[in-house]
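Take a look at the structure below.
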Amino acid sequence: MALMYPFHVAQPPLNWSEHLWVSEVSPAKESFITTICEHRQAQWDNQDLLRHLQDSVAILTREDQRHVNAVHAAANMPANP
């Protein structure tokens, strides 16, 4: 029964005949809650997309990126005649 109620419902009713005790949700609050849910879903989707990659491929820290850029720049420098 707990799965039937969204997370912003304050307390589920004790009897089926009782009404839900919910504060009125303004359009701004509804938009905020929707944005949070969409952001969480996007994070889960991104994690699923990167799950098959190794950590060394999927995660590059700033230090790794600086090292890659330095090596790439050194390889492209012309040799002195």
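Positions of Cβ are set from backbone N, Cα and C atoms, glycine also.
Here's what Swiss-Prot has on this protein:
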type: MUTAGEN; residues: Glu30 to Lys; note: In hc57 and hc62; temperature sensitive mutants with no visible phenotype at 16 degrees Celsius, but mutants arrest at metaphase of meiosis I at 24 degrees Celsius
- prompt: For Glu30 (mutagenesis position), what is the secondary structure by DSSP, using just helix, strand and coil?
  reply: helix
Message: Suppose we draw a 10 Å sphere around the Cβ of Glu30 (mutagenesis position). How many other Cβ atoms does it contain, all chains included?
response: 11
